[in-house]
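Chemist: Take this structure, written in structure tokens, and hold onto it; I'll ask about it next.
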Amino acid sequence: MTSTTMVTTLDLVTPTSEEQPGPAPESSDFSTVVLSPDGSELVTQSAPNTPIQHREQANAEFGQKEGSPDPKNMVAATGNASKPSLNSFYADGLGQLRNGLFSCFQPVFGYFGTKTTVEIEKSEDELWEIPFDAISELEWLGSGSQGAVFRGQLENRTVAVKKVNQLKETEIKHLRHLRHQNIIEFLGVCSKSPCYCIVMEYCSKGQLCTVLKSRNTITRELFAQWVKEIADGMHYLHQNKVIHRDLKSPNILISAEDSIKICDFGTSHMQKKMDSTMMSFCGTVSWMAPEMIKKQPCNEKVDVYSFGVVLWEMLTRETPYANIAQMAIIFGVGTNILSLPMPEEAPKGLVLLIKQCLSQKGRNRPSFSHIRQHWEIFKPELFEMTEEEWQLAWDSYREFAKCIQYPSTVTRDHGGPKSAFAMEEEIQRKRHEQLNHIKDIRNMYEMKLKRTNKMYDKLQGCFTELKLKESELAEWEKDLTEREQWHNQNSPKAVAAPRAQLRGYPNEGYDDMSSDEDVQPCRGSPYRCSNTSSSSGVQSSPFSRQSSSRSSAGQQTRRSEGANPPKILRNDAIRHSGSYWETLGGARGSPARDSGFSQDSGMWSAGAGSCTAINGGGQQVCYSQTLYRNGDGRWSDGRIASRRRVSTSVNKSTAVPGQPVFFTRDSPSRVPHGVISCSSPRSSSKLNRSSYPSRNAPHQLEDGCCCAHARAPRAKSIAVPMTSSSRARSPTPYDNDFENAESFVDPESPKNLKNLEKIVNLPESTSYDEALCNSDVTMNPIYTSPITTYSNPCHVELVDEENANDVDLTSSMDSRRSRSDDADVESSEEDEGNGNNILNTSMESEDLRYRIDTSQSTMMSSLERSLEIGATRSDGLSDNEMRVQAVKMSIKTHRRTGSNPQALIHQCIDEYTTSATDDSDDAGAVRI
């Protein structure tokens, strides 16, 4: 029967022979059988595949461009028939230009009011996501393998809500663009936990299977319409490359207008290739194609097989393969031993279409485009019957399906009806799904209730805070009003007085000055650098505390406390600009900071000898005198004898036998103030470093000479032997007679040359007591008088100064050096050349000029006294390193006040602390 039907439906087409001219027969679009080239056998061709979408669109566009030809006016094709048309060529070129080049200007369209593609997609995404809260009046309709279905209201529209179990089941964005009258419309999805659901169009009449079983009568027109609409909907899906894979009567809905709506695309597949692909095992086995059951490569023809099962179901109104176990269906359909029997009285065209769709091989199944064409051919056969005959025949088809007998080995419950246990399980499953959905809805509303309560608490707190602020604002306004009223009542009315007019002043901007003490005199002004307070036309002299306006020769009292003292900064350029004291620098001990000749500073009044030079304007220029730590009354009353070394032959030639030499802190060798020049080369030994005090490096003074405008190197220390003619008392500036001043000025005087010949090396002393024992008996062991000398810095001649008081000059400058530095000196080759003179330091110079200042302090604090004891009794080798380091840091960090000045060496000192294990004073380095 099957073979006969297949032969009758095929058209036999033979190739036209040249010897037998005649009209060529029309070829069919369906499966054909043609003769082989030799004519010996027939070749069967299967039905062509479903035309893909782009080919159909191309054919439609080509037909629109060229126009449909009239069969009556067709002519034979000429030789140029294969040549493409120029119109289509240019049209295709313009289309490519429009889609290629002009597509670059699409983002610019947004500036002119045209929506871009991104904006459109964004708005679609926002509309696609529907919050579950927006759906109201949910009503349970039923449940299936993928979830329960509810009916609800969304924006005054009845919608169907299908609740799914997983989030990935809501990913159907590839289906939202589907718009067809026979395809269910998807409105959006809910992808927020806990309710994942799909919102779609609602069909009031329900599923097709339900309608078929519930309605006793269905007209033949309605039956033919439903078949055509199902084919049209599936054809639209295949055109959009969508394979349903689960087409069955429960997934076909009936709308209120009795229109077919294909739904449930949960198992749909987006076809990306023309070739057959391996698909997963999904769908219901009763409607499943054999190739899908056997997991063979398949294509869109699997939906054609399912469509054939749906046609059989519509014809018989019975469930296919009823009461057969699923595994039996899978095995029977897969091995082609189980099939759906056809009623004998059914229309032949409908039966033929069903059998073609149920073919085992997918290539033998027609496409939906061919199905639509064939249905139009078979429909007249259906309308040959009357309505009554149709109803009787339709009922008979149902009875035929009920009487189908299957082997008892494959039926459930051995062919009997469903057992009560199976029915109870199905009811429990449905009830369980309903309860799960109710539970999810309850959880969702509980979460919403919590959010609502939280928002209410926040609003309540905001209202409370707002009321509190309102009360505070009202109280503040009330207080402000009361204060304004009180102010207006009690405040006196002020009347502005006219500005006082000063007469007799050429410039009204000048202020009246009562005395010279109320003025801030600038540096170099006549108020600071002259004997009188009147201004003069001569060049102003540099200001110092020894000048005529501040010393005993000038004003005798200091400025009152109310007057602001002039600020002296550390910057040398600001502190010493425009003065003769460029050689003195801005260090502590400069004339602007440490003069001792003011009446209340603890120093003696300066005599006429302190002003030995006369400037070009006729004014006396007074020079500063440095205040040393060894001054009378200072915090270091004694002198610390430095360690001695055995003099070498170089120094022995100049030393006086039997006369020990010492360096005291008030020695002129320590702080020479004269303008000097040193040509000694810098040593290349390891002692050539910036540690204080340096023994080999000829340090450069920071102070430049104002006359020569050059930097002078610092003078080196010179050891002077003590003589028996040294005085035991502390001299005063009045001891300086004119003769001594005269000898000071004359560098070639015999007396100065005699004193210079007494320069010898300091013998090594291991302690302070030994140094005192080696000194002269007539010498004061506690105090050595400072020697006051004077020199004009403008005098560029090299002058050897004389000890005006006939006192031997000693120094303990290097007494604080450690033995580690002494060991370094012994290993130095340069020290061997200098005779291992420990005092052959950077203060040695043959062009040395002395300027020594005397000072006496009037205040000594307890802290200074304790530091003095620690400094005098320490030789740098103390075992307690922490205590020594503490003493050093105390000395370095101690601040001196104006009443307790401190003289410093005229150089810029940058002190920093190294590790605590340093015994030497190199921890406080001196950088010049």
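Quick reminder: no glycine exception, Cβ is built from N, Cα and C everywhere.
The domain 'Protein kinase' feature in Swiss-Prot is assigned to 135-377; the stated evidence is sequence analysis. Sequence annotations record features per position, and here Swiss-Prot assigns ATP binding site to LEU141, GLY142, SER143, GLY144, SER145, GLN146, GLY147, ALA148, VAL149, LYS162. For the mutagenesis result GLY144 to Arg, the note given in Swiss-Prot is In u816; Suppresses microtubule disruption in touch receptor neurons caused by colchicine. One entry in Swiss-Prot concerns the mutagenesis experiment ASP246 to Asn. Its note says: In u820; Suppresses microtubule disruption in touch receptor neurons caused by colchicine. Under the heading active site, proton acceptor, Swiss-Prot lists ASP246. According to Swiss-Prot, the mutagenesis experiment GLY308 to Glu carries the following note: In u815; Suppresses microtubule disruption in touch receptor neurons caused by colchicine. In Swiss-Prot, the entry for mutagenesis ARG363 to His states: In ju586; restores motor neuron normal presynapse morphology and number in a rpm-1 mutant background. The structure shown retains the original residue. Under its mutagenesis entries, Swiss-Prot includes LEU459 to Phe with the note: In ju591; restores normal motor neuron presynapse morphology and number in a rpm-1 mutant background. Under its mutagenesis entries, Swiss-Prot includes GLY870 to Glu with the note: In ju620; restores normal motor neuron presynapse morphology and number in a rpm-1 mutant background. For the mutagenesis of SER874 to Glu, Swiss-Prot gives this note: Phosphomimetic mutant. Enhances self-association and increases binding of the hexapeptide motif to the kinase domain; when associated with E-878. The structure shown keeps the original residue. For the mutagenesis of SER874 to Ala, Swiss-Prot gives this note: Prevents phosphorylation. Enhances binding to isoform c; when associated with A-878. The structure shown keeps the original residue. The note that Swiss-Prot attaches to the published mutagenesis SER878 to Glu is: Phosphomimetic mutant. Enhances self-association and increases binding of the hexapeptide motif to the kinase domain; when associated with E-874. A mutagenesis experiment is reported in Swiss-Prot for this position, SER878 to Ala, and the note states: Prevents phosphorylation. Enhances binding to isoform c; when associated with A-874.
Help me understand the surroundings of these features in the structure.
Modeler: Of all Cβ atoms in the protein chains displayed, 15 besides its own lie within 10 Å of the Cβ of LEU141 (ATP binding site).
In the shown protein chains, 22 other C-beta atoms lie within 10 A of the C-beta of ASP246 (mutagenesis position).
Around GLY308 (mutagenesis position), a 10 Å sphere centred on its CB holds 23 further CB atoms from the protein chains shown.
When secondary structure is read from DSSP and collapsed to three states, ARG363 (mutagenesis position) falls in the helix class.
Shown in sequence order, the list is empty: the chain has no residue 6+ apart in sequence with a C-beta less than 8 angstroms from the C-beta of LEU459 (mutagenesis position). Secondary structure at LEU459 (mutagenesis position), taken from DSSP and collapsed to helix, strand or coil, is helix.
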Chemist: Provide the number of Cβ atoms within 10 Å of the Cβ of ARG363 (mutagenesis position), excluding the reference atom itself.
Modeler: 14
Chemist: Rounded to a whole number, how many Å is the Cα of ASP246 (mutagenesis position) away from the Cα of GLY147 (ATP binding site)?
Modeler: 15
Chemist: Give me the Cα-Cα distance between GLY308 (mutagenesis position) and LEU141 (ATP binding site), rounded to a whole Å.
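Modeler: Spelling it out, the Cα of GLY308 (mutagenesis position) and the Cα of LEU141 (ATP binding site) are 28 Å apart.
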Chemist: Can you name the residues of this chain that are 6 or more positions from GLY147 (ATP binding site) yet have a C-beta less than 8 Å from its C-beta?
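Modeler: Same-chain residues close to GLY147 (ATP binding site) (Cβ under 8 Å, separated by 6 or more) are LYS162, LYS163, VAL164, ASN165, GLU169, CYS197, GLU433.
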Chemist: In the three-state scheme derived from DSSP, which category covers ASP246 (mutagenesis position)?
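Modeler: DSSP assigns ASP246 (mutagenesis position) to coil.
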Chemist: Between 0 and 100, where does the mean pLDDT of the domain 'Protein kinase' (135-377) sit?
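Modeler: Averaged over the domain 'Protein kinase' (135-377), per-residue pLDDT gives 85.
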Chemist: At a 10 Å cut-off from the C-beta of VAL149 (ATP binding site), count the other C-beta atoms across all protein chains.
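Modeler: Excluding its own Cβ, the number within 10 Å is 22.
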Chemist: What is the total of other Cβ atoms whose distance to the Cβ of SER143 (ATP binding site) is within 10 Å?
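Modeler: For SER143 (ATP binding site), the 10 Å Cβ neighbour count is 20.
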Chemist: In whole Å, how far is ARG363 (mutagenesis position) from VAL149 (ATP binding site) when you measure between their Cα atoms?
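Modeler: Just about 37 Å between their Cα atoms.
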Chemist: Quick check for the class: what is the C-alpha distance, in angstrom and rounded, between ARG363 (mutagenesis position) and LEU141 (ATP binding site)?
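Modeler: A Cα-Cα distance of 39 Å.
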